[in-house]
Amino acid sequence: MGDKPIWEQIGSSFIQHYYQLFDNDRTQLGAIYIDASCLTWEGQQFQGKAAIVEKLSSLPFQKIQHSITAQDHQPTPDSCIISMVVGQLKADEDPIMGFHQMFLLKNINDAWVCTNDMFRLALHNFG
């Protein structure tokens, strides 16, 4: 991993940590958000750590597992990192579904936090 740019190392580590928390104990996700963080979940907007954790903790499944297909990371001009994830998830006994998620990471007091998070299931309407 040492030959990858630092933003890829940080982004990859964050992604691994995020989905491990999400799949095992969503209530712990508050540690990666701040009060100014924003989440867009399937088009619904949530602002602030408390609202985000409440939303993620109240999702209507008991068990979930994410499988990451690809992840891309870029540095931003203001020293943040933008990360995009494409993968699949399986919730309870539901069929496997694709998803896309984007994170904007910012270093605050020597810790990387998520200031912006956007999630969508990869569902398509052909009409």
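Placed from the backbone N, Cα and C atoms, the Cβ positions cover glycine too.
Every residue here is the original one, so none of the noted swaps is modelled.
Lifted from Swiss-Prot, the feature list:
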type	residues	note
DOMAIN	10-121	domain 'NTF2'
MUTAGEN	Tyr19 to Ala	Loss of interaction with GDP-bound RAN. Loss of GDP-bound RAN nuclear import
MUTAGEN	Asp23 to Ala or Asn	No effect on interaction with GDP-bound RAN. Increases GDP-bound RAN nuclear import. Increased interaction with nucleoporins and localization to the nuclear pore complex. Inhibits the nuclear import of nuclear localization signal-containing proteins
MUTAGEN	Asp23 to Asn	No effect on interaction with GDP-bound RAN. No effect on interaction with nucleoporins. No effect on proteins nuclear import
MUTAGEN	Ile64 to Ala	No effect on homodimerization. Decreased interaction with GDP-bound RAN. Loss of interaction with nucleoporins and localization to the nuclear pore complex
MUTAGEN	Ile64 to Gln	No effect on homodimerization. Loss of interaction with GDP-bound RAN. Decreased interaction with nucleoporins and localization to the nuclear pore complex
MUTAGEN	Met84 to Glu	Decreased homodimerization
MUTAGEN	Met102 to Glu	Decreased homodimerization
MUTAGEN	Asp117 to Asn	Decreased interaction with GDP-bound RAN. No effect on interaction with nucleoporins. No effect on proteins nuclear import
MUTAGEN	Met118 to Glu	Loss of homodimerization. Decreased interaction with GDP-bound RAN. Decreased interaction with nucleoporins. Decreased localization to the nuclear pore complex
Residues near Ile64 (mutagenesis position) in space but at least six apart in sequence (CB under 8 A): Phe22, Asp23, Leu89, Lys90, Ala91, Asp92
CB within-chain contacts under 8 A for Met118 (mutagenesis position), separation at least 6: Leu39, Thr40, Gln101, Met102
Euclidean distance between Cα atoms of Tyr19 (mutagenesis position) and Asp117 (mutagenesis position), Å: 13
Distance from Met84 (mutagenesis position) back to Tyr19 (mutagenesis position), taken between C-alpha atoms, in Å: 13
Site with most surrounding Cβ atoms, counting all protein chains shown within 10 Å, from the mutagenesis positions Asp23, Asp117: Asp117
PLDDT averaged over every residue in the domain 'NTF2' (10-121): 97
Cβ neighbours of Tyr19 (mutagenesis position) where a neighbour is any other Cβ within 10 Å: 19
Nonlocal neighbours by CB distance (under 8 Å) for Met84 (mutagenesis position), same chain, sequence gap 6 or more: Gln71, Asp72, His73, His100, Gln101, Met102
Met102 (mutagenesis position): tally of other CB atoms within 10 A of its CB: 15
